[in-house]
Every structure is written in C-alpha cells, then in structure tokens.
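K.L.:
What Swiss-Prot records for 35-142 is domain 'Ig-like V-type'. Under the heading of mutagenesis, Swiss-Prot lists N76 to A and annotates it as follows: Impairs interaction with HAVCR2. According to Swiss-Prot, the mutagenesis experiment G81 to A carries the annotation: Impairs interaction with HAVCR2. Annotated domain 'Ig-like C2-type 1' per Swiss-Prot: 145-232, in sequence order. The annotation domain 'Ig-like C2-type 2' is assigned in Swiss-Prot to 237-317 on the grounds of sequence analysis. The domain 'Ig-like C2-type 3' annotation in Swiss-Prot covers 323-413. In Swiss-Prot, a mutagenesis experiment is listed as T457 to D, annotated with the note Decreases the binding to ANXA2. For the published mutagenesis Y493 to F, Swiss-Prot gives the following note: Impairs phosphorylation; when associated with F-520. Where Swiss-Prot documents Y520 to F as a mutagenesis experiment, the accompanying text is: Impairs phosphorylation; when associated with F-493.
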Amino acid sequence: MGHLSAPLHRVRVPWQGLLLTASLLTFWNPPTTAQLTTESMPFNVAEGKEVLLLVHNLPQQLFGYSWYKGERVDGNRQIVGYAIGTQQATPGPANSGRETIYPNASLLIQNVTQNDTGFYTLQVIKSDLVNEEATGQFHVYPELPKPSISSNNSNPVEDKDAVAFTCEPETQDTTYLWWINNQSLPVSPRLQLSNGNRTLTLLSVTRNDTGPYECEIQNPVSANRSDPVTLNVTYGPDTPTISPSDTYYRPGANLSLSCYAASNPPAQYSWLINGTFQQSTQELFIPNITVNNSGSYTCHANNSVTGCNRTTVKTIIVTELSPVVAKPQIKASKTTVTGDKDSVNLTCSTNDTGISIRWFFKNQSLPSSERMKLSQGNTTLSINPVKREDAGTYWCEVFNPISKNQSDPIMLNVNYNALPQENGLSPGAIAGIVIGVVALVALIAVALACFLHFGKTGRASDQRDLTEHKPSVSNHTQDHSNDPPNKMNEVTYSTLNFEAQQPTQPTSASPSLTATEIIYSEVKKQ
C-alpha cells in the first residue's frame, strides 16, 4: 500500500480551509456518547470550487477511517483510507486526486464538478473492531454564464405578428426570469411563458412593446442577466395632421403647410391640390398666394413596409377679409336700473365690416330669455323688464372667419326700492290703522262733548230742586219745638237723573258705565 502523506501536504488548500482545519484540530473534543455525523460546507457548491465534508463527534481510540462515494460502504467506491497509527492515507478506486483527508477524518474535495454531486459515507474503525458510519451529501451547480436572448421575429408588424423570445443557454436546475423596461413581467393576456419560462411570447405586438427585454438565469450558487434587446415594431402610418391649423389667409401671404403621420419606418408624403398631384414632400410652400389658391389641400402618407396609406384633407380660403378685427365698444342706455320697472339697451359698436357679433354674460354665452332680445345682426341687446338676476357683467365679441376680438366688460346694476312685505306691514295695512285711529279719536271727542253738555244741564236742574225744598226745610226747623214728641221725623228725598250716551271704545276688560245713575239725597228734620 502506498503512502499519501506526501501528496497530502502538497495539496493547495485556500487559507479559509487551513484556518478551519486548524480550529478543528485545536478545539475538537467531542463527547463519547454523541452520534457520528458529517456536514457539507457549503451544501450547494459552484462548479470549480471546493467543498469540505466536516466530521462531528468522532469516537476515541480508533484504528482508522475511510471515505466512500455513495450511501454505503463499497470497496470499489472507496475514495481514501487513513491509518491513525501510521498517519498514512491510502487512495481508493474512486480517488480522483482532488481529495484530501485530515487527521480529524474531514474530507476536502477541490475543483468540484457536477459529477461530484451526491452522497458520501464515512466509516470509522474503532479499537474494539466495531465500525461506525455516517453519510453526508452536497450539490454541485454550474457557474452560470451570461445569458442571451434570441427572437423569431425582430421586425414584427403592429397588430399582426407575434414574437417569441428565448433565453439561452438551456441549463439544468436553473430558474428563468424576464424583465421588460427594467420591471418584472406584468400580468397580461398577450404575454405567455413556456418551456420552463425560457420562452416569452408576445401576442399581437403593438408599438408600445418595443422593450427593452432582458432575461435572467439563477441557481442556488449564481445569477446572471442578459444584455437588453429591443423590438423594431413596424406600424402606421396613422391619420396625418396638417399644420398650421389656420384656414383663412390674406392675398399676398405665403402658404406653408407641413404634414406628419406617426409611422415606423417614417412615412412617405405627397400633396394634392383640388385632387391634382403637386409634389412628393412632407412640406408644401406656395409664396404670394391669391384667391385662386383657395381649395382642398390633401396630404397622402404611405408606409412601404406595412403597406398602409392614410390621407387628410384641409380647406384653404384666401380672402380680402381683415385678418385683425378691431376691439368693439359697448354703450348702455343706463348702467343702474330699477328691477321689475326699467328696461335697458346695450349696443355693441364696431367699425369693421363683414363681421358677426355675439354676446356674453358672466363669462357665459348669453342665455335664452323672453326678456332678452337681440336686434338684427345682434348689434343691440334689449332687456325688458330688468330683473334682479340680470345684474352682472356683459361684453360683446366681434369676429369673422379670420380673427375675433372682445369688448371691455360693462357692469349692469339692478336696484329694488320697494319694501319687502315679509319684513313688515303692507302699505294698505298701515293706511287702515291710521284711519282707524283717527276715527276712534273723533268718536271719543264727540262722546266727551255730549257728556259735558248733559252734565251741566243736570247740575242746573238739581240746583232748582234743592231751592224749592229749602222753605220746607226751614219751616220744619222753625216748627221743631211744636212737634209732638212721639211724631216721626220727616224725610225728604231728591232724585238726580243723569243720562249720557256711551261712547264707542275698544274692547276692554273693564266694565262699561251704566246709562243712568240715581243719587239719593236725604234731608232729616231736627
């Protein structure tokens, strides 16, 4: 049996492995009852790198140990054996020269390949000739190269073709991801993934699908992304537009028209005037135009790749009408009016001819109203009668097919002088109250005059009655001594009657005076 000790020390081991080995040899002191195990460091290994099969809980008092490729001890698949007494390693049939065994039974495999993927079994031979085994494993993945994207159609036609992208190369145990415009793949019914996500298909390509597109490949040990790829989507032409948008021109002006239609590749243009071909250019220029240049101008756009054609027709009118309309003026019959009483006339004045007039109220077109009338030609606006809601700003606009201009605004103020009925008594109610008060005062005055008159007459009559009874009283007085003692005293009664008309007064809680009051006056003889 040959000795492996010399090759063992000639193997180049990275400094990380040497550091790990030193630590294992220095501090390894497993408990005697622990189970023998192995650990792959790392478990997932990149192809061309190295892996260490680290042993834990190695028993004491051993004769030696051996490593085997697979999940069981098989002499034909022995990698290496190690005798502790001689500290010599002996290669087995499965040894590739890339393996290194350490005194602590750990096994280092360098420059691994995908064929190294799998299980490895350690067998330890104890001094009591009882063997103990432990199995570990690791997986070797390729170091992924930079992928690339292939396409079945790099110049698809919009709304017609489909495009299939494929991420190359095909690699086992690899994940494929796609990116569009530096974003992960969106959810869309037009995007389909197949072949383990290696193939991305775009259905019914549009001009917005130009990209860029990228594919990324990943495995547990590496990742890489392709260079971006863009699509050259052919489309168009869309309906062309002619600029500028002006329709009216003055004689003597220069006519310069430009045509544009979105298209890929760029469209080819041609011009027709009144149906007659003029030239094959994108721009059309006619100097010093006259009224004879009025007519229909047609722009024709063509895409030779898509085979599509589009046209646009624009009408040009050359006229003597003023290209600039002067600013009009508004004149008002009055600017402050009384609501529901007054009317007002607003007149829009301009020196231009061949123009039209329209009116605006509070930044809006003049509303339709039976009270608002426009004269022929819209020169005068009449409002009759003016209402509260008619207050605000008015202005007029004069325009022709070439230009327009607006007047300064004018403010219409609407006043209301009548007192609102809901805030007090109506004028009729106030007049009724005044008349009632005057009538009441007159009745009281008449009643008082009657009372004073009848009162004076009553006092005079009473005075006469008293005078007539005085002699009797006197006689009774004089004859007092002659009266018999038992004779009753004579009593004379005077009656005063006062009659007065009761005046009309408002209803009151106090009782009314009686029509007649009787006063009795008693005169006794002494």
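Every residue, even glycine, has its Cβ placed from backbone N, Cα and C.
Nope, none of those substitutions made it into this model, it's the original residues.
Give me the local environment of each listed feature.
P.N.:
Across the domain 'Ig-like V-type' (35-142), the DSSP tally of helix, strand and coil residues reads 6 helix, 58 strand, 44 coil.
In the structure as shown, the Cβ atom of N76 (mutagenesis position) sits within 10 Å of 10 other Cβ atoms.
Counted within 10 Å of its Cβ, the other Cβ atoms near G81 (mutagenesis position) come to 21, all protein chains included.
Secondary structure of the domain 'Ig-like C2-type 1' (145-232) per DSSP (helix as H, G, I; strand as E, B; remaining residues coil): 3 helix, 39 strand, 46 coil.
Averaged over the domain 'Ig-like C2-type 2' (237-317), the predicted model has a pLDDT of 95.
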